[in-house]
Amino acid sequence: MGSTGNAEIQIIPTHSSDEEANLFAMQLASAAVLPMALKAAIELDVLEIMAKSVPPSGYISPAEIAAQLPTTNPEAPVMLDRVLRLLASYSVVTYTLRELPSGKVERLYGLAPVCKFLTKNEDGVSLAPFLLTATDKVLLEPWFYLKDAILEGGIPFNKAYGMNEFDYHGTDHRFNKVFNKGMSSNSTITMKKILEMYNGFEGLTTIVDVGGGTGAVASMIVAKYPSINAINFDLPHVIQDAPAFSGVEHLGGDMFDGVPKGDAIFIKWICHDWSDEHCLKLLKNCYAALPDHGKVIVAEYILPPSPDPSIATKVVIHTDALMLAYNPGGKERTEKEFQALAMASGFRGFKVASCAFNTYVMEFLKTA
(Lines of atoms letter the chains of each structure in order from A and count residues from 1; the text may use other names and numbers.)
(Lines give C-alpha, C1' and ligand atoms only; values in the text may rest on other atoms or scores of the structure.)
Protein backbone atom coordinates (compact mmCIF):
# COMPACT_ATOMS: atom_id res chain seq x y z
CA MET A 1 0.00 0.00 0.00
CA GLY A 2 1.26 3.46 -0.79
CA SER A 3 1.39 6.27 1.71
CA THR A 4 -1.17 9.07 1.76
CA GLY A 5 1.53 11.31 0.40
CA ASN A 6 1.87 9.26 -2.78
CA ALA A 7 0.71 11.52 -5.65
CA GLU A 8 -0.33 8.49 -7.72
CA ILE A 9 -3.32 7.72 -5.48
CA GLN A 10 -4.50 11.27 -4.83
CA ILE A 11 -7.78 12.12 -6.59
CA ILE A 12 -7.18 15.78 -7.29
CA PRO A 13 -8.27 17.41 -10.57
CA THR A 14 -5.43 18.95 -12.55
CA HIS A 15 -7.48 22.14 -12.72
CA SER A 16 -10.48 23.11 -10.66
CA SER A 17 -12.39 23.69 -13.90
CA ASP A 18 -11.98 20.00 -14.78
CA GLU A 19 -14.21 19.05 -11.87
CA GLU A 20 -16.86 21.54 -12.95
CA ALA A 21 -16.66 20.47 -16.59
CA ASN A 22 -17.01 16.80 -15.66
CA LEU A 23 -20.03 17.53 -13.47
CA PHE A 24 -21.62 19.56 -16.25
CA ALA A 25 -21.05 16.71 -18.71
CA MET A 26 -22.66 14.25 -16.28
CA GLN A 27 -25.61 16.60 -15.77
CA LEU A 28 -26.11 16.85 -19.54
CA ALA A 29 -25.93 13.06 -19.87
CA SER A 30 -28.81 12.64 -17.41
CA ALA A 31 -30.75 15.80 -18.26
CA ALA A 32 -33.78 13.88 -19.58
CA VAL A 33 -34.74 12.90 -16.03
CA LEU A 34 -36.07 16.39 -15.23
CA PRO A 35 -38.84 16.71 -17.85
CA MET A 36 -39.82 13.06 -17.46
CA ALA A 37 -40.05 13.29 -13.66
CA LEU A 38 -42.05 16.50 -13.95
CA LYS A 39 -44.30 14.80 -16.50
CA ALA A 40 -45.03 12.00 -14.00
CA ALA A 41 -45.71 14.50 -11.22
CA ILE A 42 -48.18 16.35 -13.45
CA GLU A 43 -49.90 13.16 -14.59
CA LEU A 44 -50.30 12.16 -10.93
CA ASP A 45 -51.68 15.63 -10.10
CA VAL A 46 -49.00 16.00 -7.43
CA LEU A 47 -48.64 19.76 -7.84
CA GLU A 48 -52.41 20.28 -7.82
CA ILE A 49 -52.69 18.17 -4.66
CA MET A 50 -50.01 20.32 -3.05
CA ALA A 51 -51.75 23.52 -4.15
CA LYS A 52 -55.04 22.39 -2.60
CA SER A 53 -53.61 20.83 0.54
CA VAL A 54 -51.16 23.39 1.90
CA PRO A 55 -51.29 27.18 2.35
CA PRO A 56 -48.82 29.42 0.50
CA SER A 57 -45.30 28.77 1.78
CA GLY A 58 -46.60 25.61 3.49
CA TYR A 59 -45.23 22.08 3.22
CA ILE A 60 -46.58 18.56 2.81
CA SER A 61 -44.99 15.14 3.19
CA PRO A 62 -44.74 12.58 0.36
CA ALA A 63 -46.86 10.22 2.48
CA GLU A 64 -49.63 12.81 2.72
CA ILE A 65 -49.53 13.26 -1.06
CA ALA A 66 -49.55 9.51 -1.66
CA ALA A 67 -52.62 9.17 0.57
CA GLN A 68 -54.53 11.26 -1.98
CA LEU A 69 -53.49 9.13 -4.97
CA PRO A 70 -55.45 6.11 -6.26
CA THR A 71 -52.74 3.67 -5.19
CA THR A 72 -52.14 0.85 -2.73
CA ASN A 73 -48.43 0.69 -3.55
CA PRO A 74 -46.60 0.79 -0.19
CA GLU A 75 -43.54 2.24 -1.92
CA ALA A 76 -45.43 5.21 -3.38
CA PRO A 77 -44.35 7.70 -0.65
CA VAL A 78 -40.68 6.76 -1.08
CA MET A 79 -40.92 6.99 -4.87
CA LEU A 80 -42.69 10.34 -4.67
CA ASP A 81 -40.01 11.62 -2.30
CA ARG A 82 -37.32 10.76 -4.84
CA VAL A 83 -39.22 12.50 -7.65
CA LEU A 84 -39.87 15.57 -5.51
CA ARG A 85 -36.25 15.65 -4.35
CA LEU A 86 -35.22 15.86 -8.00
CA LEU A 87 -37.71 18.66 -8.65
CA ALA A 88 -36.50 20.49 -5.55
CA SER A 89 -32.92 20.41 -6.84
CA TYR A 90 -34.15 22.41 -9.85
CA SER A 91 -36.28 24.79 -7.73
CA VAL A 92 -39.53 23.43 -9.16
CA VAL A 93 -40.65 22.77 -5.58
CA THR A 94 -39.30 23.94 -2.23
CA TYR A 95 -38.37 21.73 0.70
CA THR A 96 -37.71 21.72 4.41
CA LEU A 97 -36.40 19.04 6.77
CA ARG A 98 -38.27 17.69 9.78
CA GLU A 99 -36.72 15.44 12.39
CA LEU A 100 -39.02 12.64 13.53
CA PRO A 101 -39.13 11.22 17.09
CA SER A 102 -37.19 8.24 15.81
CA GLY A 103 -34.34 10.55 14.84
CA LYS A 104 -34.96 10.03 11.14
CA VAL A 105 -35.08 13.16 9.00
CA GLU A 106 -38.09 13.57 6.71
CA ARG A 107 -38.33 15.89 3.72
CA LEU A 108 -41.43 18.04 3.30
CA TYR A 109 -42.21 19.85 0.07
CA GLY A 110 -43.92 23.07 -0.98
CA LEU A 111 -44.67 24.96 -4.18
CA ALA A 112 -41.94 27.15 -5.68
CA PRO A 113 -42.80 30.30 -7.70
CA VAL A 114 -42.73 28.42 -11.03
CA CYS A 115 -45.67 26.33 -9.82
CA LYS A 116 -47.86 29.39 -10.34
CA PHE A 117 -47.71 28.44 -14.01
CA LEU A 118 -47.73 24.65 -13.53
CA THR A 119 -50.96 24.61 -11.48
CA LYS A 120 -54.36 25.87 -12.57
CA ASN A 121 -54.89 29.61 -12.28
CA GLU A 122 -58.13 31.54 -11.79
CA ASP A 123 -59.02 30.77 -15.41
CA GLY A 124 -58.55 27.03 -14.83
CA VAL A 125 -55.48 26.74 -17.07
CA SER A 126 -51.77 26.14 -16.60
CA LEU A 127 -48.70 25.23 -18.64
CA ALA A 128 -48.95 21.62 -17.44
CA PRO A 129 -50.84 20.46 -20.58
CA PHE A 130 -48.17 22.15 -22.71
CA LEU A 131 -45.46 20.18 -20.91
CA LEU A 132 -47.45 16.97 -21.40
CA THR A 133 -47.65 17.77 -25.12
CA ALA A 134 -43.91 18.41 -25.38
CA THR A 135 -43.11 15.13 -23.58
CA ASP A 136 -45.69 13.01 -25.40
CA LYS A 137 -44.26 9.89 -27.06
CA VAL A 138 -45.37 11.20 -30.45
CA LEU A 139 -43.09 14.22 -30.12
CA LEU A 140 -40.19 12.36 -28.53
CA GLU A 141 -39.81 9.85 -31.38
CA PRO A 142 -38.62 12.36 -34.03
CA TRP A 143 -35.53 13.20 -31.97
CA PHE A 144 -34.18 9.74 -32.75
CA TYR A 145 -34.09 10.81 -36.42
CA LEU A 146 -32.33 14.17 -36.05
CA LYS A 147 -28.92 12.69 -36.87
CA ASP A 148 -30.33 11.06 -40.01
CA ALA A 149 -32.00 14.30 -41.07
CA ILE A 150 -28.72 16.20 -40.71
CA LEU A 151 -26.83 13.63 -42.77
CA GLU A 152 -29.49 12.84 -45.37
CA GLY A 153 -31.74 15.88 -45.38
CA GLY A 154 -35.42 15.94 -44.54
CA ILE A 155 -37.42 16.54 -41.39
CA PRO A 156 -37.07 14.26 -38.33
CA PHE A 157 -40.83 14.14 -37.74
CA ASN A 158 -41.48 13.11 -41.35
CA LYS A 159 -38.82 10.41 -41.10
CA ALA A 160 -40.46 9.05 -37.96
CA TYR A 161 -44.05 9.02 -39.24
CA GLY A 162 -43.93 9.25 -43.04
CA MET A 163 -45.87 12.53 -43.09
CA ASN A 164 -45.60 16.06 -41.75
CA GLU A 165 -46.76 16.94 -38.27
CA PHE A 166 -49.90 18.77 -39.35
CA ASP A 167 -51.13 15.85 -41.45
CA TYR A 168 -50.30 13.46 -38.61
CA HIS A 169 -52.69 15.26 -36.26
CA GLY A 170 -55.56 14.22 -38.50
CA THR A 171 -54.62 10.54 -38.14
CA ASP A 172 -54.21 10.40 -34.34
CA HIS A 173 -57.26 11.65 -32.48
CA ARG A 174 -55.69 11.07 -29.04
CA PHE A 175 -52.60 13.12 -29.81
CA ASN A 176 -54.64 15.77 -31.62
CA LYS A 177 -56.61 16.35 -28.40
CA VAL A 178 -53.42 16.40 -26.31
CA PHE A 179 -51.84 18.89 -28.70
CA ASN A 180 -54.90 21.14 -28.88
CA LYS A 181 -55.19 21.23 -25.09
CA GLY A 182 -51.51 22.03 -24.70
CA MET A 183 -51.60 24.82 -27.27
CA SER A 184 -54.87 26.22 -25.94
CA SER A 185 -53.59 26.37 -22.36
CA ASN A 186 -50.34 28.04 -23.37
CA SER A 187 -52.19 30.46 -25.64
CA THR A 188 -54.66 31.41 -22.93
CA ILE A 189 -51.90 32.32 -20.47
CA THR A 190 -49.85 34.27 -23.01
CA MET A 191 -52.86 35.93 -24.62
CA LYS A 192 -54.14 37.21 -21.29
CA LYS A 193 -50.82 38.99 -20.84
CA ILE A 194 -50.86 40.28 -24.44
CA LEU A 195 -54.30 41.79 -23.90
CA GLU A 196 -52.96 43.59 -20.84
CA MET A 197 -49.93 44.96 -22.69
CA TYR A 198 -51.15 45.58 -26.26
CA ASN A 199 -53.99 47.88 -27.34
CA GLY A 200 -53.83 47.32 -31.10
CA PHE A 201 -57.19 45.50 -31.18
CA GLU A 202 -59.04 48.70 -30.31
CA GLY A 203 -61.29 50.02 -33.08
CA LEU A 204 -61.36 46.80 -35.12
CA THR A 205 -64.62 45.41 -36.50
CA THR A 206 -63.52 41.97 -37.68
CA ILE A 207 -60.41 40.01 -36.80
CA VAL A 208 -59.29 36.68 -38.22
CA ASP A 209 -57.18 34.42 -36.00
CA VAL A 210 -55.23 32.31 -38.48
CA GLY A 211 -54.17 28.99 -37.00
CA GLY A 212 -56.30 29.79 -33.97
CA GLY A 213 -56.72 26.20 -32.82
CA THR A 214 -59.93 25.64 -30.90
CA GLY A 215 -60.71 29.34 -30.60
CA ALA A 216 -59.47 30.17 -27.11
CA VAL A 217 -57.55 33.23 -28.29
CA ALA A 218 -60.37 34.57 -30.47
CA SER A 219 -62.78 34.23 -27.56
CA MET A 220 -60.45 36.20 -25.30
CA ILE A 221 -60.17 39.03 -27.82
CA VAL A 222 -63.96 39.22 -28.14
CA ALA A 223 -64.39 39.10 -24.37
CA LYS A 224 -62.28 42.24 -24.00
CA TYR A 225 -63.57 43.92 -27.18
CA PRO A 226 -67.24 42.84 -27.56
CA SER A 227 -67.73 44.98 -30.67
CA ILE A 228 -65.28 42.79 -32.61
CA ASN A 229 -66.48 39.85 -34.67
CA ALA A 230 -63.83 37.13 -34.63
CA ILE A 231 -63.20 34.35 -37.12
CA ASN A 232 -61.21 31.40 -35.80
CA PHE A 233 -59.55 29.86 -38.86
CA ASP A 234 -57.73 26.53 -38.75
CA LEU A 235 -57.61 23.11 -40.38
CA PRO A 236 -60.88 21.15 -40.31
CA HIS A 237 -59.59 18.41 -37.97
CA VAL A 238 -58.51 21.11 -35.50
CA ILE A 239 -61.78 22.99 -35.27
CA GLN A 240 -63.80 19.78 -35.02
CA ASP A 241 -63.02 19.86 -31.28
CA ALA A 242 -63.63 23.60 -30.96
CA PRO A 243 -66.33 24.66 -28.47
CA ALA A 244 -68.85 27.38 -29.29
CA PHE A 245 -67.87 30.89 -28.20
CA SER A 246 -70.07 33.97 -28.33
CA GLY A 247 -68.88 36.30 -31.09
CA VAL A 248 -66.56 33.71 -32.63
CA GLU A 249 -67.15 31.91 -35.93
CA HIS A 250 -65.12 28.76 -36.59
CA LEU A 251 -64.01 28.25 -40.19
CA GLY A 252 -62.02 25.32 -41.54
CA GLY A 253 -59.56 25.71 -44.37
CA ASP A 254 -55.94 25.89 -45.50
CA MET A 255 -54.15 29.17 -44.86
CA PHE A 256 -51.89 28.58 -47.85
CA ASP A 257 -54.91 28.55 -50.15
CA GLY A 258 -56.32 31.77 -48.72
CA VAL A 259 -57.57 33.36 -45.51
CA PRO A 260 -60.90 35.02 -44.61
CA LYS A 261 -61.19 38.79 -44.92
CA GLY A 262 -61.02 41.07 -41.88
CA ASP A 263 -59.86 44.47 -40.67
CA ALA A 264 -56.89 42.73 -39.10
CA ILE A 265 -55.42 39.25 -39.10
CA PHE A 266 -53.86 37.76 -35.98
CA ILE A 267 -51.12 35.15 -36.30
CA LYS A 268 -49.62 33.79 -33.09
CA TRP A 269 -46.86 31.17 -33.07
CA ILE A 270 -47.59 30.24 -36.68
CA CYS A 271 -44.69 31.74 -38.64
CA HIS A 272 -42.14 29.78 -36.62
CA ASP A 273 -43.73 26.55 -37.86
CA TRP A 274 -42.81 27.26 -41.47
CA SER A 275 -40.02 28.14 -43.88
CA ASP A 276 -39.57 31.63 -45.30
CA GLU A 277 -41.23 30.48 -48.53
CA HIS A 278 -44.29 29.20 -46.69
CA CYS A 279 -44.46 32.35 -44.57
CA LEU A 280 -44.31 34.56 -47.65
CA LYS A 281 -47.20 32.65 -49.20
CA LEU A 282 -49.24 32.98 -46.01
CA LEU A 283 -48.45 36.66 -45.55
CA LYS A 284 -49.29 37.46 -49.17
CA ASN A 285 -52.65 35.73 -48.64
CA CYS A 286 -53.13 37.90 -45.56
CA TYR A 287 -52.21 41.02 -47.51
CA ALA A 288 -54.84 40.19 -50.14
CA ALA A 289 -57.51 39.64 -47.47
CA LEU A 290 -56.96 43.01 -45.76
CA PRO A 291 -58.40 46.44 -46.59
CA ASP A 292 -56.00 49.27 -47.44
CA HIS A 293 -55.69 50.31 -43.79
CA GLY A 294 -55.42 46.74 -42.53
CA LYS A 295 -52.66 45.04 -40.60
CA VAL A 296 -51.36 41.64 -39.64
CA ILE A 297 -50.67 41.28 -35.93
CA VAL A 298 -47.87 38.74 -35.54
CA ALA A 299 -47.06 37.30 -32.10
CA GLU A 300 -43.82 35.32 -32.02
CA TYR A 301 -40.60 34.87 -30.13
CA ILE A 302 -37.79 37.06 -31.45
CA LEU A 303 -34.46 35.27 -31.72
CA PRO A 304 -31.55 37.22 -30.21
CA PRO A 305 -28.50 37.45 -32.50
CA SER A 306 -26.25 35.84 -29.87
CA PRO A 307 -26.88 32.59 -27.92
CA ASP A 308 -26.45 34.11 -24.46
CA PRO A 309 -27.23 31.92 -21.41
CA SER A 310 -30.28 33.88 -20.20
CA ILE A 311 -33.50 31.92 -19.63
CA ALA A 312 -35.33 34.12 -22.14
CA THR A 313 -32.83 33.28 -24.87
CA LYS A 314 -32.75 29.58 -23.96
CA VAL A 315 -36.55 29.36 -24.29
CA VAL A 316 -36.35 30.79 -27.82
CA ILE A 317 -33.47 28.51 -28.79
CA HIS A 318 -35.25 25.48 -27.29
CA THR A 319 -38.29 26.32 -29.40
CA ASP A 320 -36.12 26.75 -32.48
CA ALA A 321 -34.79 23.23 -31.90
CA LEU A 322 -38.37 21.93 -31.64
CA MET A 323 -39.13 23.53 -35.00
CA LEU A 324 -36.03 21.88 -36.44
CA ALA A 325 -37.27 18.46 -35.32
CA TYR A 326 -40.93 18.78 -36.22
CA ASN A 327 -41.77 21.27 -38.91
CA PRO A 328 -41.04 21.86 -42.62
CA GLY A 329 -38.51 24.67 -42.51
CA GLY A 330 -39.82 26.00 -39.21
CA LYS A 331 -37.49 28.24 -37.21
CA GLU A 332 -37.35 31.18 -34.85
CA ARG A 333 -36.40 34.51 -36.43
CA THR A 334 -34.63 37.73 -35.55
CA GLU A 335 -36.42 41.08 -35.66
CA LYS A 336 -34.67 41.92 -38.94
CA GLU A 337 -35.84 38.63 -40.46
CA PHE A 338 -39.45 39.40 -39.52
CA GLN A 339 -39.15 42.85 -41.03
CA ALA A 340 -37.74 41.36 -44.23
CA LEU A 341 -40.71 38.95 -44.45
CA ALA A 342 -43.13 41.84 -43.98
CA MET A 343 -41.54 43.94 -46.71
CA ALA A 344 -41.24 41.02 -49.13
CA SER A 345 -44.96 40.29 -48.68
CA GLY A 346 -45.93 43.80 -49.76
CA PHE A 347 -46.41 45.46 -46.38
CA ARG A 348 -45.19 49.05 -46.11
CA GLY A 349 -44.84 49.37 -42.34
CA PHE A 350 -43.35 47.25 -39.55
CA LYS A 351 -43.09 47.79 -35.82
CA VAL A 352 -42.58 45.84 -32.61
CA ALA A 353 -45.46 47.00 -30.45
CA SER A 354 -45.27 45.00 -27.23
CA CYS A 355 -43.90 41.96 -25.41
CA ALA A 356 -45.67 39.48 -23.14
CA PHE A 357 -43.96 36.46 -21.56
CA ASN A 358 -41.19 36.57 -24.18
CA THR A 359 -43.70 36.69 -27.05
CA TYR A 360 -43.32 39.86 -29.09
CA VAL A 361 -46.30 41.50 -30.77
CA MET A 362 -45.40 42.92 -34.19
CA GLU A 363 -47.55 44.81 -36.66
CA PHE A 364 -47.22 44.40 -40.43
CA LEU A 365 -49.01 47.44 -41.91
CA LYS A 366 -50.38 47.79 -45.45
CA THR A 367 -49.73 51.52 -45.27
CA ALA A 368 -46.66 52.96 -43.60
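Including glycine, each Cβ sits where the backbone N, Cα and C put it.
For all the noted positions, this structure keeps the original residue and models no substitution.
In the three-state DSSP scheme, H272 (active site, proton acceptor) is classed as helix. Annotated active site, proton acceptor per Swiss-Prot: H272, in sequence order, evidence recorded as sequence analysis.
Sequence annotations record features per position, and here Swiss-Prot assigns S-adenosyl-L-methionine binding site to S187, G211, G212, D234, D254, M255, K268 based on experimental evidence. According to its DSSP assignment, G212 (S-adenosyl-L-methionine binding site) is coil.
Looking at Swiss-Prot, you'll find the mutagenesis S102 to D noted as follows: No effect on substrate preference. There are 7 other Cβ atoms within 10 Å of the Cβ belonging to S102 (mutagenesis position).
For L140 to M, Swiss-Prot lists a mutagenesis experiment annotated as follows: No effect on substrate preference; when associated with S-142 and Y-144. Sequence-distant neighbours of L140 (mutagenesis position) (same chain, 6+ residues apart, CB-CB distance under 8 A): none.
Of all Cβ atoms in the protein chains displayed, 21 besides its own lie within 10 Å of the Cβ of P142 (mutagenesis position). In Swiss-Prot, a mutagenesis experiment is listed as P142 to S, annotated with the note No effect on substrate preference; when associated with M-140 and Y-144.
Annotation of the mutagenesis experiment F144 to Y in Swiss-Prot: No effect on substrate preference; when associated with M-140 and S-142. In this structure, F144 (mutagenesis position) is part of a helix by DSSP.
For the published mutagenesis H173 to P, Swiss-Prot gives the following note: No effect on substrate preference. When other Cβ atoms within 10 Å of the Cβ of H173 (mutagenesis position) are tallied across all protein chains shown, the result is 12.
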Using G211 (S-adenosyl-L-methionine binding site) as the reference point, find which of the recorded positions S102, P142, F144, H173, H272 has the shortest Cα-to-Cα distance to it.
H272
When you rank S102, S187, K268, H272 by Cα distance to P142 (mutagenesis position), which of the recorded positions ends up on top as the closest?
H272
Let me make sure I understand the structure: which of the binding-site residues listed (G212, D254) has the fewest other Cβ atoms within 10 A of its Cβ?
D254
Measure from the Cβ of H272 (active site, proton acceptor) and count the other Cβ atoms within 10 Å, all protein chains considered.
19
Write down the Cα-Cα distance for H173 (mutagenesis position) and K268 (S-adenosyl-L-methionine binding site), rounded and given in Å.
23
Consider the recorded positions S102, M255, H272 and say which one has the Cα lying nearest the Cα of F144 (mutagenesis position).
H272
